[in-house]
Amino acid sequence: MLKTLLVQWLVFFFFFLIGSVVTAAEDDGSLSLCNCDDEDSLFSYETILNSQKVGDFLIAIAYFSIPIELVYFVSRTNVPSPYNWVVCEFIAFIVLCGMTHLLAGFTYGPHWPWVMTAVTVFKMLTGIVSFLTALSLVTLLPLLLKAKVREFMLSKKTRELDREVGIIMKQTETSLHVRMLTTKIRTSLDRHTILYTTLVELSKTLGLKNCAVWIPNEIKTEMNLTHELRPRIDDENENEHFGGYAGFSIPISESDVVRIKRSEEVNMLSPGSVLASVTSRGKSGPTVGIRVPMLRVCNFKGGTPEAIHMCYAILVCVLPLRQPQAWTYQELEIVKVVADQVAVAISHAVILEESQLMREKLAEQNRALQVARENALRANQAKAAFEQMMSDAMRCPVRSILGLLPLILQDGKLPENQTVIVDAMRRTSELLVQLVNNAGDINNGTIRAAETHYFSLHSVVKESACVARCLCMANGFGFSAEVYRALPDYVVGDDRKVFQAILHMLGVLMNRKIKGNVTFWVFPESGNSDVSERKDIQEAVWRHCYSKEYMEVRFGFEVTAEGEESSSSSSGSNLEEEEENPSLNACQNIVKYMQGNIRVVEDGLGLVKSVSVVFRFQLRRSMMSRGGGYSGETFRTSTPPSTSH
């Protein structure tokens, strides 16, 4: 800058001197001769000679300093070989010029003769070197022009590199802004906090006038202004001018709304757009809008969240009105990336909200289950207490009876028929106690194993016949019994289960509406149960009993009613009666438990005519050898049916 000013000042001074001389000549009318001899003049002869001498010495000093600078420059830089001769010629030319001016400074006064000779020689050398230098410039100028072109290309490349560096720096700055915005957005897990943080940070980064989020309503008919950077001020003038923005809504069929939702890119909004005018509160600056996917409902079937319906919100950004610049590419990229990050953050927040909601529901269900469990536990405790009370209430009188029965049999003076009745009462009471105990065990979740022991089969048959006679007479049935004396007395088994099964079989027949005569029969099972052939197979049965350790005995009841019609039984009524008869079901369970067989025969009316079961007992030969009273005859007793019914 200083060098330029100095050159301009020297040029101005040169033209000023020329102008002064021309003006003086015009004033005199003719060119006057130099008055160098005038001693009073400023430019006297002495002064001019001294000035020229000083000028020559200064020029010589300057010329001698320039080669020194050139030599220093050449030594500090790598000058290509084609330019070395040119530099040397310039150095020689400048040195000769300096010597010429230096020697010329000694010629303005008295001097030696060799000074003029030296001046002449150096002037000749200077002329020759200057001519050679001029010839060298003819070949040097194209190289200089080529270097200039190369310099221009390098400067152009430099400008392009500067522009690319600027773009890279802008991209880096954009990525930093996006990373900062993403960090701010991801700091919260609440949807409303995420949206509000997005508006605040985006406005700070881009210098926005306003920023708002429009979300569709539940029925997808309108877009509601739900989140805004600057809250509305409800003053009368603003409400009158803009119609009041509190709870503002626009139809979802608006052209800008449809255009933004159909595109994934950032869309520019015109100044007359409803979205732009409402978001900017009147006159809008450069405005853009972009859709933001929002996940509302999740389905967690199979552990994978599935979007039921995609919902799009709209993010609207407005620049200040007086800002001369419009939206840049980097700013649009920031808005697009931020919208994507907001969509991801909102989807994560929705999934967490759904998980929290499911957790709360599960906790509520768990509390309800705990309450139901406590209620069920209290109900079970109450039920167990009630059953225990009922069991105790049933056991007490039965145990009293069991305690009195031995006192009755203590004297041994009772007739045989009364003794049988007392034994039947004892066995019935024991069976009742066992049933009560079994009911308590089932309620407690425990099952007792089968109690197998030696017992008297004859006693069980007699007591069963006694109880059956009493029940039949009480219900208006006649009773008769057919028991084969060929049965062994002592066998191994569960006498209580046998007695219980016999009573259940009798209970099946007691449900008949048509009365009649009930026949109770007991005989060994040998593969043929026809009554007419029973006597013929007694000897074979005895051989079968003594040849094996086990014996099968059939117990059965049969009803004979007067006026019985013969017709084919219906299988459907049979099944229905079996399902409705609890005694038959209980009997079947006992038979299944003891691994026996049951047989039910129906008459023409679909009523049960006979029921029989087959049980397998283990024989005791020592006991059988003492039962020598077996003659193979049939013991029969009968009681006619009651006519009062």
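Backbone N, Cα and C atoms are what each Cβ position is placed from, and that goes for glycine too.
Record features (Swiss-Prot):
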BINDING   Cys97, His101  Cu cation binding site
DOMAIN    190-346  domain 'GAF'
DOMAIN    389-623  domain 'Histidine kinase'
MUTAGEN   Pro67 to Leu  In ers2-1; ethylene insensitivity
MUTAGEN   Ile94 to Phe  In ers2-2; ethylene insensitivity
VARIANT   Ala25 to Glu  In strain: cv. El-0, Gy-0 and Kn-0
VARIANT   Asp38 to Glu  In strain: cv. El-0, Gy-0 and Kn-0
VARIANT   Ile61 to Val  In strain: cv. Gu-0 and cv. Ove-0
VARIANT   Gly244 to Val  In strain: cv. Se-0
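Between the CA atoms of Cys97 (Cu cation binding site) and Ile61 (variant position) there is a gap of 11 Å, rounded to the nearest whole number.
Taking a C-beta cut-off of under 8 Å and a sequence gap of six or more, Ile94 (mutagenesis position) has these contacts in its own chain: Tyr63, Ile66, Pro67, Leu70.
Each of the recorded positions Pro67, Cys97 was scored by the other Cβ atoms within 10 Å of its Cβ; the lowest score goes to Pro67.
In the predicted structure, the domain 'GAF' (190-346) carries a mean pLDDT of 76.
Sequence-distant neighbours of His101 (Cu cation binding site) (same chain, six or more apart, CB under 8 Å from its CB) are Asp56, Phe57, Ile59, Ala60, Tyr63, listed in sequence order.
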